[in-house]
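Below is one structure, written out as structure tokens, with a few remarks after it.
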Amino acid sequence: MSRVAIVTGASSGNGLAIATRFLARGDRVAALDLSAETLEETARTHWHAYADKVLRVRADVADEGDVNAAIAATMEQFGAIDVLVNNAGITGNSEAGVLHTTPVEQFDKVMAVNVRGIFLGCRAVLPHMLLQGAGVIVNIASVASLVAFPGRSAYTTSKGAVLQLTKSVAVDYAGSGIRCNAVCPGMIETPMTQWRLDQPELRDQVLARIPQKEIGTAAQVADAVMFLAGEDATYVNGAALVMDGAYTAI
């Protein structure tokens, strides 16, 4: 059955893989991204075969007005919202360091995108899902939701909050036919991580900490999302699907 999915941060990396996977199975997608130009380029290079099934919406996920307008546009275009994938996120300044050297502005920015953005997305779609009596929300968290990343206090804090928000939504709406789960990826090769993985020494350092000795792919993240959004996961609710090559198992 064809569904309507909203994917934030849809123009590259994990978001692109997720949105494309929905489209490939015949679903309609509202693709949200901060840059209208990047969305247009992505549509031209990756989604030309699905032109009638994609709604491109420029939106800042941390802006309530943008998010509400994007949800309204999706309802107007497609008439339903079956799945929300809160994928948009930022890591923050890699030089921010430990907590006492992290600028307040940097902390606020990371929390605004990574936590407020998911809160606003959930808040905007839930009334529609309640009316439908069904819906699925998948939040892209991180292994940093489970273990602290050294020198990344803002990012680690934000991803911990994402996991707790996921559980809160699951508990509050489980009786209404709505499921909410999180995907917790480890190191995934995307444009966001490419600067590190392109440096052989840093790549080796990353691989040394992963028992499986592999870097994950955006396609694998999309696999996890499709499982949680699908009929094989109807009793999975409030869960964290960890995909990290056993990184957090040691």
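Backbone N, Cα and C define each Cβ position, glycine as well.
Same-chain residues at least 6 positions away in sequence with a Cβ under 8 Å from that of Glu189 (NAD(+) binding site) are, in sequence order, Leu197, Ile215, Gly216, Thr217, Ala218. The NAD(+) binding site annotation in Swiss-Prot covers Ser12, Gly13, Asn14, Asp33, Asp60, Val61, Asn87, Ile188, Glu189, Thr190, Pro191, Met192.
Residue environment of Ser142 (mutagenesis position) contains 28 other Cβ atoms, counted within 10 Å of its Cβ in all protein chains. Quoting Swiss-Prot on the mutagenesis of Ser142 to Ala: Retains weak activity. 120-fold decrease in kcat.
In three-state terms derived from DSSP, Ser142 (mutagenesis position) belongs to neither a helical nor a strand segment and is classed as coil. For the mutagenesis experiment Ser142 to Cys, the note given by Swiss-Prot reads: Loss of activity.
The local packing around Arg152 (mutagenesis position), expressed as other Cβ atoms within 10 Å of its Cβ over all shown chains, amounts to 23. Annotation of the published mutagenesis Arg152 to Ala in Swiss-Prot: Almost loss of activity with the natural substrate 2-KPC, but does not affect activity with 2-butanone as substrate; the original residue is retained in the structure shown.
According to Swiss-Prot, the feature 2-oxopropyl-coenzyme M binding site maps to Arg152, Trp195, Arg196. Neighbour density for Arg196 (mutagenesis position): within 10 A of its CB lie 15 other CB atoms from the protein chains shown.
According to Swiss-Prot, the mutagenesis experiment Tyr155 to Glu or Phe carries the following note: Loss of activity. Its Cβ placed at the centre, Tyr155 (mutagenesis position) has 26 other Cβ atoms within 10 Å.
The active site, proton acceptor annotation in Swiss-Prot covers Tyr155, and the record cites a curator's inference as its basis.
Counting only same-chain residues six or more apart in sequence, the Cβ atoms lying under 8 angstroms from the Cβ of Lys159 (mutagenesis position) belong to Asn114, Ala141, Ser142, Ala144, Ser145. Lys159 (mutagenesis position) falls within a helical segment according to DSSP. The annotation that Swiss-Prot gives for the mutagenesis experiment Lys159 to Ala reads: Loss of activity.
Record note (Swiss-Prot), mutagenesis Arg196 to Ala: Almost loss of activity with the natural substrate 2-KPC, but does not affect activity with 2-butanone as substrate. The unchanged residue is displayed.
What Swiss-Prot says about the mutagenesis result for Arg203 to Ala is this: Slight decrease in catalytic efficiency. Long-range Cβ neighbours of Arg203 (mutagenesis position) (same chain, at least 6 residues apart, Cβ-Cβ under 8 Å): Arg196, Leu197, Ile215.
Annotation of the published mutagenesis Arg209 to Ala in Swiss-Prot: Does not affect catalytic efficiency; the original residue is retained in the structure shown. Secondary structure from DSSP puts Arg209 (mutagenesis position) in coil.
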What is the interatomic distance between the Cα atoms of Arg152 (mutagenesis position) and Asn14 (NAD(+) binding site), given in whole Å?
21
By a simple count of other Cβ atoms within 10 Å, which of Ser12, Asn14, Asn87, the binding-site residues in the record, is least packed?
Ser12
